[in-house]
Amino acid sequence: LTCVTSKSIFGITTEDCPDGQNLCFKRRHYVVPKIYDSTRGCAATCPIPENYDSIHCCKTDKCNE
């Protein structure tokens, strides 16, 4: 499985997930209204949202773009 780890105007960076991590995730952490910080990567289980986080998990290559 290949997941996106970062995304910018220059393109995307990906990583091949290690054995046992068969999910990609994208976490959006809301800093202030209309401004958020995104974290992407591989995971064994879908992370639990905290505070004002929004989390998307998926199981196909680069699905967390």
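Numbering starts at 1 and runs along the chain as it is shown here.
Glycine residues also receive a Cβ, built from the backbone N, Cα and C atoms like all the rest.
Heads up, this one's the original sequence, none of the swaps are in it.
According to Swiss-Prot, the experimentally introduced change Thr5 to Lys is described as follows: In AncTx1; 2-4-fold increase in inhibition potency on ADRA1A and ADRA1D adrenergic receptors and 17-20-fold decrease in inhibition potency on ADRA1B and ADRA2C adrenergic receptors; when associated with V-12; W-28; I-31; M-35; I-38; A-49; R-52; V-54 and G-59. Mapped onto three states, the DSSP output places Thr5 (mutagenesis position) in strand. All protein chains shown were included, and the count of other CB atoms within 10 Å of the CB of Thr5 (mutagenesis position) stands at 15.
Among the mutagenesis entries in Swiss-Prot is Ile12 to Val, noted as: In AncTx1; 2-4-fold increase in inhibition potency on ADRA1A and ADRA1D adrenergic receptors and 17-20-fold decrease in inhibition potency on ADRA1B and ADRA2C adrenergic receptors; when associated with K-5; W-28; I-31; M-35; I-38; A-49; R-52; V-54 and G-59. Cβ neighbour count for Ile12 (mutagenesis position): 13 (other Cβ atoms within 10 Å of its Cβ, all protein chains included).
Experimental mutagenesis at this site is recorded by Swiss-Prot as Val31 to Ile, annotated: In AncTx1; 2-4-fold increase in inhibition potency on ADRA1A and ADRA1D adrenergic receptors and 17-20-fold decrease in inhibition potency on ADRA1B and ADRA2C adrenergic receptors; when associated with K-5; V-12; W-28; M-35; I-38; A-49; R-52; V-54 and G-59. Listed in sequence order, Asp37 are the same-chain residues at least 6 apart in sequence whose CB falls under 8 Å from the CB of Val31 (mutagenesis position).
Taking the Cβ of Ile35 (mutagenesis position) as reference, no residue of its chain lies under 8 Å away while being at least six apart in sequence. Here Swiss-Prot notes a mutagenesis experiment, Ile35 to Met, with the remark: In AncTx1; 2-4-fold increase in inhibition potency on ADRA1A and ADRA1D adrenergic receptors and 17-20-fold decrease in inhibition potency on ADRA1B and ADRA2C adrenergic receptors; when associated with K-5; V-12; W-28; I-31; I-38; A-49; R-52; V-54 and G-59.
A mutagenesis experiment is reported in Swiss-Prot for this position, Pro49 to Ala, and the note states: In AncTx1; 2-4-fold increase in inhibition potency on ADRA1A and ADRA1D adrenergic receptors and 17-20-fold decrease in inhibition potency on ADRA1B and ADRA2C adrenergic receptors; when associated with K-5; V-12; W-28; I-31; M-35; I-38; R-52; V-54 and G-59. Around the Cβ of Pro49 (mutagenesis position), a 10 Å sphere holds 12 further Cβ atoms from the protein chains shown. Pro49 (mutagenesis position) falls outside any helix or strand according to DSSP and counts as coil.
In Swiss-Prot, the entry for mutagenesis Tyr52 to Arg states: In AncTx1; 2-4-fold increase in inhibition potency on ADRA1A and ADRA1D adrenergic receptors and 17-20-fold decrease in inhibition potency on ADRA1B and ADRA2C adrenergic receptors; when associated with K-5; V-12; W-28; I-31; M-35; I-38; A-49; V-54 and G-59. The structure shown retains the original residue. Summarising the environment of Tyr52 (mutagenesis position), the number of other Cβ atoms within 10 Å of its Cβ, over all protein chains shown, is 10.
Record note (Swiss-Prot) on the mutagenesis of Ser54 to Val: In AncTx1; 2-4-fold increase in inhibition potency on ADRA1A and ADRA1D adrenergic receptors and 17-20-fold decrease in inhibition potency on ADRA1B and ADRA2C adrenergic receptors; when associated with K-5; V-12; W-28; I-31; M-35; I-38; A-49; R-52 and G-59. Ser54 (mutagenesis position) has a Cβ environment of 12 other Cβ atoms inside 10 Å.
Of the recorded residues, Thr5 (mutagenesis position) and Ile12 (mutagenesis position) place their C-alpha atoms 8 Å from one another. Tyr52 (mutagenesis position) sits 25 Å from Ile12 (mutagenesis position), taking the CA atoms of both as reference points. Pro49 (mutagenesis position) sits 24 Å from Ile12 (mutagenesis position), counting Cα to Cα.
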